[in-house]
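Data first, discussion second: the structure below is written as C-alpha cells.
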Amino acid sequence: MAFRKSNVYLSLVNSYIIDSPQPSSINYWWNMGSLLGLCLVIQIVTGIFMAMHYSSNIELAFSSVEHIMRDVHNGYILRYLHANGASFFFMVMFMHMAKGLYYGSYRSPRVTLWNVGVIIFILTIATAFLGYCCVYGQMSHWGNMNIASNMFNMMKTIYMMMLMLLIYIFYTIMMRQMMKTKEYTMLIKSMDYINKNKYMINLNMTNKKDMNNNIGPLNMNILSIIYGSMLGDGHAEKRKGGKGTRIVFQQEYCNINYLYYLHSLLANLGYCNTNLPLIKTRLGKKGKIRQYLKFNTWTYDSFNMIYSEWYIKNMSGKGNIKVIPKSLDNYLTPLALAIWIMDDGCKLGKGLKFTTNCFSYKDVQYLTYLLHNKYNIKSTITKGNKENTQFVIYVWKESMPILTKIVSPYIIPSMKYKLGNYL
C-alpha cells in the first residue's frame, strides 16, 4: 500500500485531494462550499487582528478605528477586507443555498443536513449583526442604541406573531376542517384501513432502521438505483475482511440495452469504471448455453450499511438471506420503481407482474403495502411454486395508468413494452 494511504495523517489528505471519489456530474456550483470556508477564514483572521487594536469604550472607539486605518501596518486593508468579506460571505452563502434548492438538497435523505445548514445560516446572521453593534464600527452611537434595540424587539414581536399564527392554523382551521362531513368520512375510512393493516404498519414502524445518518458519499440517485435493482436481480457482496461492500448487477443478454443504461448511470455518478460490461456465458437448464452481462461498483465502506439492511444470517445453515429492509419506504422513489420494473417486471395481459425468488411472504406483503401506501398502486400476491420459495406480485390493470405516469420519465425505449399500451 502506498505511504500516502497507510499513513494516518497523509491518508486524510489522500482521501480528500488525491483519490477523492467525486461523481463526473459535479459542476462549478459545488465550489460555493469551499468559497464559504475561505470567506470564514478571512473574517476570523481579519477580525482577530482588528480586535487587537479596537476599543469598545465610547470615548475611545472612534479613535481606535482611526488608529487602525492610519497607524496599524496595512490596517486599512484589514478593515476593508473584513467589511467587504462579510458582504461576499453572504453573497456566496445565498448562492450556496440557491444551489441546494435547485438540486433538491433539502429532500430526504439530506433533511438533517439541510436543517443544520439553516441553523448555521441563522447563527451567521446573528454574528454579523453583533458586528454592527460595535460602537463607532459601522454604526453611530445613536444607531447602536436605537436601531439595535429596535431590531431585538422586532425579533420578539415576529416570534410572538408566528407562534400565534401557528396556534391559529393548527388548532382552529384544521379542527374546523376535520369536522366537515367529507374529511370526517375520509378519517373513518383511514382508521378502518389502518385497523385492517395494523400488523404491517406496526412491523414497519417498530423495525424501521434509519439510514439517513450513515449514507456517507451516497445520494438519493445512487440509493434509488441500488435499491431498485436489489428488488430484482442485483445483489450486494461483502468483501473479504469486511473492508467494504460492492453492488453487483446482472442481466440476461436479451436485456443488454437496459444493463448498458444502468452501467452508464453508475459510471456518470462515479461509482464504477467506464468500460462496458462484457458478454459472458453460463450453463442453464437442460444444458442450454445462456449469455449474460455482469458488472459491479467499486468497493465502498459506506455500502456496508446497505448490506446490513438487505441481508440477515441464515439460521438453518451457512450464508445470509436476502430480505426487504424496513427503511425501503424512504428509498422506493419513482426512479427505484422504474429500475425494479426494468429489472424484474414482466407484462401480463393488461397488468404487470413481479416474480420474487429471494423474499419471504412477509417481505412480499410489505412490498405490496408500500406500493399501495406510497403510490396508491393496488396489487395481489400469489404463490409461484409449491415449495413457497417464489411469490408473484400482480399489479392490477386499474393501477397501471398511475404506475405508468410515475415511472415513464425513467423507462428506456427498449423496456417500454413492459408497460403495454399505457405508455
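A Cβ is built for glycine as well, from the same backbone N, Cα and C atoms used for every other residue.
If you look for the noted substitutions, you won't find them, since the model keeps the original residues.
Pulled from Swiss-Prot:
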type: MUTAGEN; residues: Asp233 to Ser; note: Abolishes endonuclease activity
type: MUTAGEN; residues: Asp343 to Ser; note: Abolishes endonuclease activity
type: MUTAGEN; residues: Asp344 to Ser; note: Abolishes endonuclease activity
type: VARIANT; residues: Ile122 to Thr; note: In strain: ATCC 44821 / 777-3A
type: VARIANT; residues: Asn221 to Asp; note: In strain: Capensis / YB4237
type: VARIANT; residues: Ile324 to Met; note: In strain: ATCC 44821 / 777-3A
type: VARIANT; residues: Thr355 to Ala; note: In strain: Capensis / YB4237
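Everything Swiss-Prot records as a feature, shown here on the structure.
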residue	record	CB count, 10 Å
Ile122	variant position	10
Asn221	variant position	17
Asp233	mutagenesis position	18
Ile324	variant position	22
Asp343	mutagenesis position	23
Asp344	mutagenesis position	19
Thr355	variant position	13
Candidate variant positions Ile122, Asn221, Thr355, pick with smallest Cα gap to Ile324 (variant position):
Thr355
Do you know offhand how many angstrom separate Asp233 (mutagenesis position) and Ile122 (variant position) by C-alpha?
47
Cα distance (Å, whole number) from Asp344 (mutagenesis position) to Ile122 (variant position):
47
Cα proximity to Asn221 (variant position), best match among recorded positions Asp343, Asp344, Thr355:
Asp343
Distance, Thr355 (variant position) to Asp343 (mutagenesis position) (CA atoms, angstrom):
11
Separation of alpha carbons, Thr355 (variant position) and Asp344 (mutagenesis position) (Å):
7
